[in-house]
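A.B. asks: Below are the structure tokens for one structure; questions will follow.
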Amino acid sequence: MDCVLRSYLLLAFGFLICLFLFCLVVFIWFVYKQILFRTTAQSNEARHNHSTVV
């Protein structure tokens with residue numbers, strides 16, 4: 001019984017680790033997309049301001 005319980009705990013622990021890694025990857029991808037979008041928006045805005053000044 002102890003061996004079965006240990007295998008179940010190991011399976012649950014592995015599932016939690018996979019879930020945590022998946023959430024981490026999604027969070028990093030979301031933050032990277034936000035930063036990328038913000039930098040492109042700033043560059044477009046700077047280019048627009050530069051064209052209006054000239």
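Glycine too: its Cβ is placed from the backbone N, Cα and C atoms.
Just so you know, the substitutions we noted aren't modelled in this structure.
Here's the feature list from Swiss-Prot:
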type    : residues     : note
MUTAGEN : Cys3 to Ala  : Complete loss of homodimerization. Complete loss of virus ability to move from cell to cell
MUTAGEN : Arg6 to Ala  : Strong reduction of virus ability to move from cell to cell
MUTAGEN : Gly14 to Ala : Reduces virus ability to move from cell to cell
MUTAGEN : Cys18 to Ala : No effect on homodimerization. Reduces virus ability to move from cell to cell
MUTAGEN : Cys23 to Ala : No effect on homodimerization. Reduces virus ability to move from cell to cell
MUTAGEN : Trp29 to Ala : Reduces virus ability to move from cell to cell
MUTAGEN : Lys33 to Ala : Reduces virus ability to move from cell to cell
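Looking at the shown structure, what environment does each listed feature sit in?
C.D. replies: Within the same chain, no residue at least 6 positions away in sequence has its Cβ under 8 Å from that of Cys3 (mutagenesis position).
Here the Cβ of Arg6 (mutagenesis position) has 10 other Cβ atoms within 10 Å, regardless of which shown protein chain they belong to.
Around Gly14 (mutagenesis position), no same-chain residue six or more apart in sequence has its CB under 8 Å from its CB.
The DSSP secondary structure for Cys18 (mutagenesis position) is helix.
Secondary structure at Cys23 (mutagenesis position), as computed by DSSP, is helix.
Within 10 Å of the C-beta of Trp29 (mutagenesis position) we count 10 further C-beta atoms, all protein chains included.
Close to Lys33 (mutagenesis position) in the fold, though at least 6 residues off in sequence, lies no residue with a CB less than 8 Å from its CB.
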A.B. asks: Of the mutagenesis positions Arg6, Cys18, Cys23, which sits closest to Trp29 (mutagenesis position) by Cα distance?
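C.D. replies: Of the mutagenesis positions Arg6, Cys18, Cys23, Cys23 has its Cα closest to that of Trp29 (mutagenesis position).
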A.B. asks: How big is the gap, in Å, between the Cα of Cys23 (mutagenesis position) and that of Arg6 (mutagenesis position), rounded to a whole number?
C.D. replies: 26
